[in-house]
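Here is what Swiss-Prot records for this protein:
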DOMAIN    21-121  domain 'Ig-like V-type'
MUTAGEN   Asn114 to Ala  About 60% loss of Chikungunya virus entry
MUTAGEN   Asp115 to Ala  About 25% loss of Chikungunya virus entry
MUTAGEN   Lys338 to Arg  Complete loss of ubiquitination; when associated with R-346
MUTAGEN   Lys346 to Arg  About 50% loss of ubiquitination
MUTAGEN   Lys346 to Arg  Complete loss of ubiquitination; when associated with R-338
Amino acid sequence: MHPQVVILSLILHLADSVAGSVKVGGEAGPSVTLPCHYSGAVTSMCWNRGSCSLFTCQNGIVWTNGTHVTYRKDTRYKLLGDLSRRDVSLTIENTAVSDSGVYCCRVEHRGWFNDMKITVSLEIVPPKVTTTPIVTTVPTVTTVRTSTTVPTTTTVPMTTVPTTTVPTTMSIPTTTTVLTTMTVSTTTSVPTTTSIPTTTSVPVTTTVSTFVPPMPLPRQNHEPVATSPSSPQPAETHPTTLQGAIRREPTSSPLYSYTTDGNDTVTESSDGLWNNNQTQLFLEHSLLTANTTKGIYAGVCISVLVLLALLGVIIAKKYFFKKEVQQLSVSFSSLQIKALQNAVEKEVQAEDNIYIENSLYATD
């Protein structure tokens with residue numbers, strides 16, 4: 001036998017059996033089925049993305065054990081056929097243009113180099129774009145002008161109305177009522193005790209008037225009793241009907257007023273004193289209010305200063321406490337280092353103190 005014939009037969013046996021190739025096309029979107037069927041006993045198979053290899057599916061996307069799918073690379077890859085009837089066609093759902101390419105259906109049979117291989121070429125094209133013409137209907141508006149002339153006749157009856165003169169009498173009653181009654185109710189409460197914190201010195205000029213009657217009669221003088229400057233009520237002089245009187249009055253102060261009637265009766269009025277007391281009370285109230293306001297402001301300022309001082313003390317304490325802790329930690333670490341150095345020095349000194357004493361009486 002020729003050697004060439006032997007070599008060719010060996011190559012055919014080593015190569016897997018190829019059933020053929022199929023071409024499948026479709027548009028992107030719908031599902032596409034790649035056909036694959038085999039005969040004989042139910043056996044395992046695989047689908048490979050790419051051309052069929054020599055021994056196994058190197059880029060397998062679906063594997064079966066003959067009756068069930070054991071591996072699926074993507075959920076879009078499905079075997080919808082009856083595996084027990086040897087229908088192992090591959091269905092790809094939601095296809096895209098990127099799915100185009102070569103697929104290999106490999107069915108494994110018993111024995112060496114007996115696998116069946118089917119090569120499927122898939123071509124997916126983009127979906128066709130359908131252009132729908134748009135028809136626009138424009139309604140036509142027709143305008144019809146109609147002119148209608150209607151004769152208009154208007155009859156207005158003329159009626160003469162007699163003139164009537166109506167006498168008009170206008171009477172305007174005038175009533176003027178003037179009420180000139182004025183009632184003034186004045187209630188004056190003079191406090192019996194008045195505390196005036198300030199001392200006011202008022203110069204007093206004393207004028208002594210003496211009336212000499214034409215006839216010598218016994219004369220009686222009523223002089224006011226001297227009072228202290230703190231007394232709010234001045235000394236009063238009772239009215240006298242005597243023909244001679246000596247009166248001491250302050251001429252520079254408007255607090256006193258005197259009236260004299262025809263019978264030489266002297267009457268003293270205390271309105272000026274009451275007005276002075278009211279003015280002094282108002283001044284005292286104003287001073288008290290101002291002092292209270294100043295006290296409130298001073299209290300608020302003092303409170304703020306106290307709070308700021310407390311805050312500064314707390315911050316200073318925290319700062320010094322941290323500083324002391326750091327100093328203690330540094331001193332503690334330095335003490336440990338010194339202790340270790342002392343221990344090392346003692347050990348070295350102890351080793352230096354060891355010496356060897358040779359015996360003077362050495363034996364042969």
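Glycine too: its Cβ is placed from the backbone N, Cα and C atoms.
The DSSP breakdown of the domain 'Ig-like V-type' (21-121), given as helix, strand and coil counts, is 6 helix, 44 strand, 51 coil. The mutagenesis positions listed here are Asn114, Asp115; among them, Asp115 has the most other Cβ atoms within 10 Å of its own Cβ. Mean pLDDT for the domain 'Ig-like V-type' (21-121) in this predicted model: 94.
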